[in-house]
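Okay, structure first, notes after.
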Amino acid sequence: MDDDLMLALRLQEEWNLQEAERDHAQESLSLVDASWELVDPTPDLQALFVQFNDQFFWGQLEAVEVKWSVRMTLCAGICSYEGKGGMCSIRLSEPLLKLRPRKDLVETLLHEMIHAYLFVTNNDKDREGHGPEFCKHMHRINSLTGANITVYHTFHDEVDEYRRHWWRCNGPCQHRPPYYGYVKRATNREPSAHDYWWAEHQKTCGGTYIKIKEPENYSKKGKGKAKLGKEPVLAAENKDKPNRGEAQLVIPFSGKGYVLGETSNLPSPGKLITSHAINKTQDLLNQNHSANAVRPNSKIKVKFEQNGSSKNSHLVSPAVSNSHQNVLSNYFPRVSFANQKAFRGVNGSPRISVTVGNIPKNSVSSSSQRRVSSSKISLRNSSKVTESASVMPSQDVSGSEDTFPNKRPRLEDKTVFDNFFIKKEQIKSSGNDPKYSTTTAQNSSSSSSQSKMVNCPVCQNEVLESQINEHLDWCLEGDSIKVKSEESL
């Protein structure tokens, strides 16, 4: 029985030891435990902040911002208060803490979070004062986590390492302790009136600070960056500014300008109608007038138009004679089109609008307007005209007037066909013979078709152009009859 008791006691002791080890393993590690250096040597700053806020500050720091600072080298951390709504920012020095142990990062973060908590809860707004409230929270967190949060950090070696720009005063203060005239800074900022101690230094010493130390190749790097930064800017500026010695290429304006509301009737420089061509036309018409005497008071008013400007000339109306049939044969009537854009030329030639008698150029009845196209009439041969023209006729002298106001010409009007479009109309005057004028119109309209001969594509016989359609029908019907008769045989 003694053996059984001894065995039971031994088993109980082993069980207790296992339970103790299990309980010790289940206990959470301290925030500054050495094992964290291997488990998580570079923790996430935001994750640590959220964890500590819920664990030690009851979630009161949700409106606080935490971030790294790359330029801050004088202190390990700082808490900045922003506004009255509980907004503040915590910044930790990346240059000082990136090579320090994880323990220093945790303690510095908790230190600044205590300052933020005191500001948010309106207990203490002086971030430099580590008074009773600050010490109370500091000891509370130290007892819970095993950390060693202090009032000031001890990273003096790292701070001195980043102070690579040195200045020394050449006045009496270079012999006074504790600084002996030295000013050491991490940035290249020379001592000046912006420093709070500058006024006192000027009173007690009055010396000037001379730079005695800076990082290696610092001045060369600065000059290189300045050169690289200036060259592209100068190149871009010189690109836009022309050189004074170089001659600038002057490109004249090749477009066409318009003045709104301009009613000038002066001819434009680009007019193609010349007085020489008008004189030749007058000579041609005067010859026909001398051969066939017509009422001398009957005149034709010709208006030469181009780009909205006009030029008027009065010509004696020619009479129709047998010798003039060659000229009239070049005219053949066309049906007028509603779309006036179709009457445009390619070379920008002008148009001539003609009104008969003493009727104004715009007093033309809309019901009596029609268009007649003409072929090229050579002035050298006295049978062709080189200028494009459009004749504006009127059959009813006492009819209603159709005004055509001056409009700004479109760009498409520059391109006009080589052929000229002519409108003409014979007006009855008091001294003219109506029978004679009727025969003249009939002869002029039928002369073109009666004088021209064309070959029939079926029988190859010469036929008048006016009868070609009837002849083709007759030839095709005859061929079809022959084919049917051959098939029936």
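Note: Cβ is positioned from N, Cα and C throughout, glycine not excepted.
Here the original residues are kept at every noted site.
Feature annotation from Swiss-Prot assigns domain 'SprT-like' to 45-212; the stated evidence is sequence analysis.
The number of other Cβ atoms within 10 Å of the Cβ belonging to HIS115 (Zn(2+) 1 binding site), over all protein chains shown, comes to 26. The annotation Zn(2+) 1 binding site is assigned in Swiss-Prot to HIS111, HIS115, HIS130.
For GLU112, the entry in Swiss-Prot reads active site. Of all Cβ atoms in the protein chains displayed, 23 besides its own lie within 10 Å of the Cβ of GLU112 (active site).
Record note (Swiss-Prot), mutagenesis LEU260 to Ala: Abolishes binding to VCP/p97; when associated with A-253. The unchanged residue is displayed.
Record note (Swiss-Prot), mutagenesis ASN326 to Val: Decreased interaction with PCNA. The unchanged residue is displayed.
One mutagenesis experiment catalogued in Swiss-Prot, LYS341 to Arg, is accompanied by this note: Does not abolish monoubiquitination; when associated with R-376, R-414 and R-435.
In Swiss-Prot, a published mutagenesis experiment is listed as SER374 to Ala, annotated Abolished phosphorylation by CHEK1; when associated with A-373 and A-383.
Among the mutagenesis entries in Swiss-Prot is LYS414 to Arg, noted as: Does not abolish monoubiquitination; when associated with R-341, R-376 and R-435.
Feature annotation from Swiss-Prot assigns Zn(2+) 2 binding site to CYS456, CYS459, HIS471, CYS475; the stated evidence is sequence analysis. DSSP assigns CYS475 (Zn(2+) 2 binding site) to a helix.
Cβ contacts within 10 Å of ASP473 (mutagenesis position), excluding its own Cβ and spanning all protein chains shown: 10. ASP473 to Ala appears in Swiss-Prot as a published mutagenesis result, with the remark: Abolishes binding to ubiquitin.
On its own chain, CYS456 (Zn(2+) 2 binding site) has GLU462, VAL463, ILE468, HIS471, LEU472, CYS475 as residues at least 6 apart in sequence with a Cβ closer than 8 Å to its own Cβ. When the recorded positions GLU112, CYS459, ASP473 are screened for a C-alpha within 10 angstroms of the C-alpha of HIS130 (Zn(2+) 1 binding site), no residue qualifies. Cα of CYS459 (Zn(2+) 2 binding site) to Cα of ASP473 (mutagenesis position): a distance of 12 Å. All protein chains shown were included, and the count of other CB atoms within 10 Å of the CB of CYS459 (Zn(2+) 2 binding site) stands at 13.
Cα separation, HIS115 (Zn(2+) 1 binding site) to ASP473 (mutagenesis position), rounded: 113 Å. According to DSSP, HIS130 (Zn(2+) 1 binding site) is assigned to coil rather than to any helix or strand.
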